[in-house]
Structures are given as C-alpha cells and as structure tokens.
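Engineer: Got these off Swiss-Prot a minute ago, pasting:
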type: MUTAGEN; residues: G200 to D; note: In n2825; embryos are arrested at the bean/comma or 2/3-fold embryonic stages. Pharyngeal isthmus is shorter and thicker
type: MUTAGEN; residues: G205 to E; note: In n2847; embryos are predominantly arrested at the bean/comma embryonic stage
type: BINDING; residues: D208; note: Mn(2+) binding site
type: MUTAGEN; residues: G226 to E; note: In n2843; embryos are predominantly arrested at the bean/comma embryonic stage
type: MUTAGEN; residues: D265 to N; note: In n2851; embryos are predominantly arrested at the bean/comma embryonic stage
type: ACT_SITE; residues: E294; note: active site, proton acceptor
Amino acid sequence: MFPSRLLEKWWLRAFIALVIFFVWQLFYAINRVQSLEEERATLQATIEVLTRKSDGLRTQIFEKERNLVRLNGKVEEIDTQIRDHLSLLPRVNRSTPFIYFITPTHFRAAQRADLTRLSYTLSHVPNLHWIVVEDSDELTPSIAGILKRSKIPNTHLNARTPSDQKMRYDDPNWTLPRGVEQRNRALLWIQNQLSGVKEGVVYFGDDDNTYDLKIFGEMRKVKNAGVWPVGIVGGMFVETPILEKNGSISHFNAVWKPERPFPIDMAAFAVNISLVLSNANALFSFDVPRGYQESTFLENLGIHRYNMEPLAEMCTKVYVWHTRTEKPKLSKESIDRLTKKTGFNSLEAHALGVDN
C-alpha cells in the first residue's frame with residue numbers, strides 16, 4: 001500500500017521518469033562516443049591506407065616523368081643524329097648546275113641573326129656553294145661557326161671597304177654603294193679557283209633578303225643571264241621586267257632612275273659562270289653613279305635586254321623579296337660600343353657574334 005501512495009504523487013513519478021531519461025541519455029552518449037571512436041579509428045586507418053597508396057602513386061608518377069624526360073632526351077639525340085647523317089649525305093647531283101651564292105656581309109647588330117636565318121634557307125638547297133665575304137680585316141670566328149654549323153659547302157673570305165667609302169651608323173642605306181669590295185673579292189675567287197668549271201650560275205644574295213626555295217630552281221635554268229621580279233624594292237611592291245607578247249623584254253616598271261640600262265635590283269638576276277670566267281674585268285666599282293652597280297656589271301658581261309632570259313613563269317611570280325632588317329634604336333653609348341666592337345657583356349657578345 002505504501003508504494004502505491006508514493007506513485008500517486010505526480011512529482012515523484014516525474015522525477016523517476018527524468019532520472020530514467022538521463023540514465024538512458026548517458027548510456028546512449030557513451031555508446032555514441034564509442035561508436036565515433038571506432039569510426040574515427042576506421043577513418044584514420046583508411047586515410048593511412050590512402051596516404052600509402054598516394055605515396056606509391058606519386059612515386060610511380062615521378063618515375064614515369066623521369067622516364068619521359070629520358071625518352072625525350074633520347075628522341076632529341078636521335079633527331080640530332082638523323083639530321084647530322086642527312087647533312088652528310090651527298091648533296092651533289094651531277095645533272096644539276098651549281099649555284100655560287102655570293103653574300104657580302106658587314107658587322108652590325110643583326111649580322112649574326114641575318115646570317116643564321118639565311119643559312120637555314122640555303123641548307124635546303126642542293127648543289128649550292130655559299131661564298132660569304134666579310135667587310136673586315138680578318139675572318140670572324142662567329143661567321144665561321146655559322147658556316148660550319150650550316151653544313152653548306154662554302155668559302156669564307158674577307159675584304160675591307162675603304163674607310164672613305166664606309167657609311168656611319170645613322171646614314172641611309174643608299175648613301176654609298178655597299179658590298180663593292182666584297183663582291184669583287186668573290187668574283188676574283190671564282191676566276192682563280194673555278195677557271196675550269198663549265199656549268200654553274202652566279203648570284204648575289206644579300207644576307208637579309210628573303211628567298212622562296214623556288215628561286216633556286218629558276219636560277220638553274222639560266223643559260224646566259226636570267227631575270228625575275230623582286231618584291232618590296234625601289235619604292236614599289238614589285239619591280240619587274242615588262243614583256244612583249246613574244247616573251248622578250250620591252251622595258252622595266254622601275255620608278256627610280258628608270259633610264260638606267262638595267263633598272264633592277266641585285267636580287268633580280270643571275271648569270272652563267274662562263275660569263276664571269278670569260279670577262280675578268282667585269283667587276284663592281286665605287287666610281288659609277290648611284291644605282292648603276294647592276295647596270296655597269298651586266299654591261300661589262302656583254303648582257304643586253306634582248307638576250308636576258310625572263311624567268312619565274314615569265315616574270316609572273318615573285319620568289320625573292322628585298323627585305324631589310326630594321327636597325328635597332330640604340331643609345332649613343334650603345335652605338336659607340338657597336339662601332340668600336342668593345343664593351344659588351346658576355347650575353348651581348350654572344351648575341352652580336354663577337355664572343356669568339
């Protein structure tokens with residue numbers, strides 16, 4: 001009877017219920033904590049497993065990247081070997097006339113760059129002999145290095161322009177004739193060293209002009225003296241001979257000194273080597289009027305308009321452009337160093353080709 005009385009008291013029943021609730025919550029919390037600890041341990045174990053796998057994958061990736069670097073190095077080595085072997089293959093086709101490509105060159109900021117670019121063009125041309133003539137008292141190791149690396153059959157010469165005929169850095173290109181001594185040095189070399197040659201073509205190619213490989217095929221067609229259009233020259237998009245219906249030359253479209261016997265650029269013609277060998281006095285001169293270097297040379301070879309051969313699909317295509325590398329804008333101090341060829345740091349010297 002006593003317990004029933006106690007239970008009849010509502011507050012006692014509520015207290016007992018509350019105690020039971022808190023006890024249940026305590027057991028639940030303890031179980032939950034134990035469960036979380038187990039989950040944490042499981043998760044930590046999983047993380048450790050994944051970390052080990054990640055380390056393993058990272059090691060594999062590193063090994064594969066290292067192998068890739070090795071393979072890339074091997075590919076480059078093989079490419080180099082292939083290029084070297086190809087360069088050593090015979091470049092001479094006896095049925096194809098040789099081109100004697102004469103390039104006068106002088107020291108300037110872009111000389112090394114221009115000759116490097118030109119060497120890559122000429123390296124694609126078989127049966128070509130590159131005659132490079134420096135405007136200097138001695139041969140430059142930098143230019144010799146370009147010629148050696150090009151694997152092009154070549155002759156390296158030098159001829160100094162007289163001081164009274166040399167232009168200052170800021171002089172316009174047309175102030176004085178350029179390449180006179182250098183072209184003559186090359187012509188004399190041809191006359192002395194190639195006197196027994198029966199076939200071949202002589203061409204004067206500036207080191208900063210642009211050449212389509214097709215122009216070399218046109219040169220090989222020359223029987224006497226060939227002529228073709230030249231782009232970006234003489235204040236025009238194209239300078240070209242104008243032909244009659246029968247294919248002979250009527251006149252030229254030049255606007256600068258059109259009265260010249262041959263109002264064309266040096267890049268516009270090539271001559272058979274037999275003409276050079278049989279006309280030893282056909283040389284260039286400082287004593288001709290400005291713009292008459294080409295005309296005087298061709299006339300001294302006995303060339304006339306009527307016996308020139310229009311090439312490049314009867315002068316309807318342009319395969320050579322008289323491009324010019326722009327002079328860099330330099331300070332007076334830099335121009336002075338360039339003129340004296342001194343005072344360069346090692347990187348500048350390498351860029352300019354004075355690092356020997």
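The backbone N, Cα and C atoms fix where each Cβ goes, and this holds for glycine too.
Every residue here is the original one, so none of the noted swaps is modelled.
Mind mapping these onto the model and telling me what they sit next to?
Structural biologist: Look at G200 (mutagenesis position): DSSP puts it in coil.
Every protein chain shown contributes to the tally, and the Cβ of G205 (mutagenesis position) ends up with 22 other Cβ atoms within 10 Å.
Spatially close to D208 (Mn(2+) binding site) yet at least six residues away along the chain are A110, D114, L118, T323, R324, T325, judged by Cβ distances under 8 angstroms.
All protein chains considered, the CB of G226 (mutagenesis position) has 22 other CB atoms within 10 Å.
There are 23 other CB atoms within 10 A of the CB of D265 (mutagenesis position), with all protein chains counted.
A helical conformation is recorded for E294 (active site, proton acceptor) in the three-state DSSP classification.
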Engineer: Compared by Cα position, which of the recorded positions G226, D265, E294 is the closest one to G205 (mutagenesis position)?
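Structural biologist: For G205 (mutagenesis position), the closest Cα among G226, D265, E294 is found at D265.
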Engineer: What residues, ordered by sequence, lie under 8 A Cβ-to-Cβ from E294 (active site, proton acceptor) and sit at least six positions away in the same chain?
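Structural biologist: Set apart from E294 (active site, proton acceptor) by at least 6 residues yet with Cβ under 8 Å, we have R260, F262, I264, D265, M266, A268, F269.
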Engineer: Please report how many Å separate the Cα atom of G200 (mutagenesis position) from that of G226 (mutagenesis position), as a whole number.
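Structural biologist: Each residue's Cα considered, G200 (mutagenesis position) and G226 (mutagenesis position) end up 13 Å apart.
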